[in-house]
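Here's the structure we're looking at; comments come further down.
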Amino acid sequence: MVHLNKTIQEGDNPDLTAERLTATFDTHAMAAQIYGGEMRARRRREITAKLAEIPELHDSMPLPYMTREEKIMESARKLTVLTQRMSEIIDPTDAGELYHLNNEVLGIEGNPMALHGVMFIPALNAQASDEQQAKWLIRALRREIIGTYAQTEMGHGTNLQNLETTATYDIGTQEFVLHTPKITALKWWPGNLGKSSNYAVVVAHMYIKGKNFGPHTFMVPLRDEKTHKPLPGITIGDIGPKMAYNIVDNGFLGFNNYRIPRTNLLMRHTKVEADGTYIKPPHAKINYSAMVHVRSYMLTGQAIMLSYALNIATRYSAVRRQGQIDKNEPEVKVLEYQTQQHRLFPFIARAYAFQFAGAETVKLYERVLKEMKSGNVSLMADLHALTSGLKSVVTHQTGEGIEQARMACGGHGYSMASYISEIYGVAIGGCTYEGENMVMLLQLARYLVKSAALVKSGKASQLGPLVAYLGARSEPTSLIDRVPNGGITEYIKTFQHIAKRQTLKAANKFFGLMENGEKREIAWNKSSVELNRASRLHTRLFIVEAFARRVNEIGDITIKEALSDLLHLHVNYELLDVATYALEDGFMSSTQLDYVRDQLYFYLQKIRPNAVSLLDSWEFSDRELRSVLGRRDGHVYENLFKWAKESPLNKTDVLPSVDTYLKPMMEKARQSKL
């Protein structure tokens, strides 16, 4: 029999199969929506199937039972096998296929080349000249060298203008002299910098004839290509264990008057001639392209990690029976409780929303990158602002959702057998890397304040498409409860009203402080909380709109209905979360707020039959999830016991610590009692 849910197999836990039999849509068709087309979804399944047939690519034991050194060795082993066999499994030039391959085999804890493909190659692709790409990019793509991106320092991260590493041009030798003037100038945190990489794209302040030309990027050799030992003038190493992501050797890097050729300055957009003449880039933010690249792709990565945790928690909630709703009936599935649904389902909606918003942002990034190659950087400021806000909101809400998923699993969620704690640790790193979240919101706020200034000066026609709503006329009150089924358009108008009101309020506070004599920087700081609120609301509006646009594009009725239910759940949940802003000026009434609550509870119930299938549609294999609680077959308890028995502590009945310390202590206590 052909089922709509394609994950059903004989012998599965009947409670989980029962959930899957209530699906109202084909999970393969939903996967096509998630991953950008039927071909991409099918390729993911084909890659997963091929990988399952290669035993050398399987973990030798569960990762939680390995030491950090063992994990790094295991990851390097699998990475080497992948490099040898990659071309028979995927198209190495396809970023989506490569990402899935890495997730399946190397997992979320990282690998010795994690930054190589995510930041090093994109930096060379975006900022190196054609000649430089011929020299370095080809070698990087062939994995002849391993590289990373070194920007963050011990003393400064997001504040690029105050980075302390210097690159001073020596006209006599036509070399840049890289130097770390003090301990806070050490590069600190770059992934794979500590032990794996032999090259790095380094960000340093460039000095020519005593003048600081600001931060620029340089291609810097770090280690001897034959011995892998650090080159003279280089101080380099691992910064130690972290909250998660410990297969990655995040490192430190210092320079002692270390010389590199002038031509190691990445020169696609900026140049330094032999005589020290500086040719500036066409746009001030053009060198941000590597970070914007990561922020654009981070969104779908965060959506996947949120979906990992939700898969685990929702499947487990479908097989875990606890308590009774009706005392005359047997114990019920935890998923039957409205509180559990309210804890998980809105985050299922967010995962889809983040995926669709992320896909839209990646398309915009690819458009900007293409235009940059021909010298057009007009959209970079818009993209930088958008990705700053999205990066902040999405990483924060993803962390919230993963933690809710862990707690939804009860005590077993705390075990590494659930693997949710590792997912959480990896995901929340995104709240601080590639820009600390509060600072990211303020970067978007600068864009919003400039837009508000246009509105204030009567130049709303000059607003870009992302902020056009700031100059549009608003309805006097929300019409949410007056349109059948709570029309999505009315919800969007409500979000627009809220975002517009808060943006103009925050901007007016900033403008007012300056008009009253405050210095710009002081006025900005005193307005920053309100400005960040505006940035969050603007970003959440964009996510809602992106979700709605995606649903409107879908032709398959069953898929459209299922995603429309998720969209309705999303807008009601999100609106309840920010309702204070709509109540403050009377745009919404308390009666309308009650209506929104009722709609939320209605859609929790409506989504209930599809909950497991909406997550199965992401089509994660058991190897990718690495979770006993989230197993596809639902056989949790017997495998939880099996997993526990694999603990290295269970290889012996009596631990050396007992023989050495605890047993003598107890014996001494017994003797003293006598």
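Note that Cβ sites are derived from N, Cα and C of the backbone, with glycine treated the same way.
According to Swiss-Prot, the mutagenesis experiment VAL118 to Ala carries the annotation: Shows catalytic activity toward asc-omega-C5-CoA without affecting activity toward asc-C9-CoA, asc-omega-C7-CoA or fatty acyl-CoA; when associated with F-245 and E-301. In three-state terms derived from DSSP, VAL118 (mutagenesis position) belongs to a helical segment. Other Cβ atoms within 10 Å of the Cβ of VAL118 (mutagenesis position) number 23 in total over all chains.
Annotation source Swiss-Prot lists FAD binding site at TYR149, ALA150, GLN151, THR152, GLY157, THR158, GLY191, ARG320, GLN340, GLN341, HIS342, ARG343, GLY411, GLU436. Annotation for GLY411 (FAD binding site): no same-chain Cβ neighbours under 8 Å separated by at least 6 residues are found.
One mutagenesis experiment catalogued in Swiss-Prot, TRP189 to Ala, is accompanied by this note: Loss of ATP and FAD binding. A coil conformation is recorded for TRP189 (mutagenesis position) in the three-state DSSP classification, outside any helix or strand. Summarising the environment of TRP189 (mutagenesis position), the number of other Cβ atoms within 10 Å of its Cβ, over all protein chains shown, is 21.
Record note (Swiss-Prot) on the mutagenesis of TYR245 to Phe: Shows catalytic activity toward asc-omega-C5-CoA without affecting activity toward asc-C9-CoA, asc-omega-C7-CoA or fatty acyl-CoA; when associated with A-118 and E-301. Under DSSP, TYR245 (mutagenesis position) is assigned to coil, being neither helix nor strand in the three-state scheme.
DSSP assigns TYR433 (substrate binding site) to coil in the three-state reduction, outside any helix or strand. The substrate binding site annotation in Swiss-Prot covers LYS285, ILE286, ASN287, TYR288, ARG295, TYR433, GLU434, and the record cites similarity to another entry as its basis.
According to Swiss-Prot, the mutagenesis experiment GLY301 to Glu carries the annotation: Reduced catalytic activity toward ascaroside asc-C9-CoA, but not toward fatty acyl-CoA substrates. Has a slight activity toward asc-omega-C5-CoA. Shows catalytic activity toward asc-omega-C5-CoA without affecting activity toward asc-C9-CoA, asc-omega-C7-CoA or fatty acyl-CoA; when associated with A-118 and F-245. For GLY301 (mutagenesis position), the count of additional Cβ atoms within 10 Å of its Cβ stands at 22 [all protein chains shown].
GLN340 to Ala appears in Swiss-Prot as a mutagenesis experiment; the accompanying note says: Loss of ATP and FAD binding. Residues near GLN340 (mutagenesis position) in space but far in sequence (CB under 8 A, at least 6 apart, same chain), listed by position: SER317, VAL334, ALA408.
Over all protein chains present, the Cβ of SER535 (ATP binding site) has 29 other Cβ atoms lying within 10 Å. Positions annotated as ATP binding site by Swiss-Prot: HIS342, SER392, HIS396, GLN404, ARG533, ALA534, SER535, ARG536, TYR581.
Taking Cβ-Cβ distances under 8 Å and a sequence separation of 6 or more, the neighbours of LYS391 (mutagenesis position) in its chain are ARG295, MET298, LEU299, GLY430, GLU434, GLY435, ASN437, MET440. Record note (Swiss-Prot), mutagenesis LYS391 to Ala: Loss of ATP binding and severe reduction in FAD binding. The unchanged residue is displayed.
As annotated by Swiss-Prot, active site, proton acceptor applies to GLU434.
ASN437 to Ala appears in Swiss-Prot as a mutagenesis experiment; the accompanying note says: Loss of ATP binding and severe reduction in FAD binding.
For the mutagenesis of ARG533 to Glu, Swiss-Prot gives this note: Loss of ATP binding. The structure shown keeps the original residue. For ARG533 (mutagenesis position), applying a Cβ distance below 8 Å and a minimum sequence separation of six or more within one chain yields GLN502, ALA506.
According to Swiss-Prot, the mutagenesis experiment ARG536 to Glu carries the annotation: Loss of ATP binding. Mapped onto three states, the DSSP output places ARG536 (mutagenesis position) in helix.
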Rounded Cα separation (Å) that holds between TYR433 (substrate binding site) and TYR149 (FAD binding site): 12
Listed recorded positions among VAL118, GLY301, HIS396 whose Cα sits within 10 Å of TYR149 (FAD binding site): VAL118
CB contacts for ASN437 (mutagenesis position) [other CB atoms within 10 A, all chains]: 21
Farthest-apart CA atoms of TYR149, ALA150, GLN151, THR152, GLY157, THR158, GLY191, ARG320, GLN340, GLN341, HIS342, ARG343, GLY411, GLU436, residues recorded for FAD, distance in Å: 46
Distance [Cα-Cα, Å, rounded] between HIS396 (ATP binding site) and ARG536 (mutagenesis position): 11
Candidates TYR149, TYR245, TYR433, TYR581: member of the recorded positions with the richest Cβ shell (10 Å): TYR149
Binding-site residues compared (ARG295, HIS342, HIS396) - the one with the fewest other Cβ atoms within 10 Å: HIS342
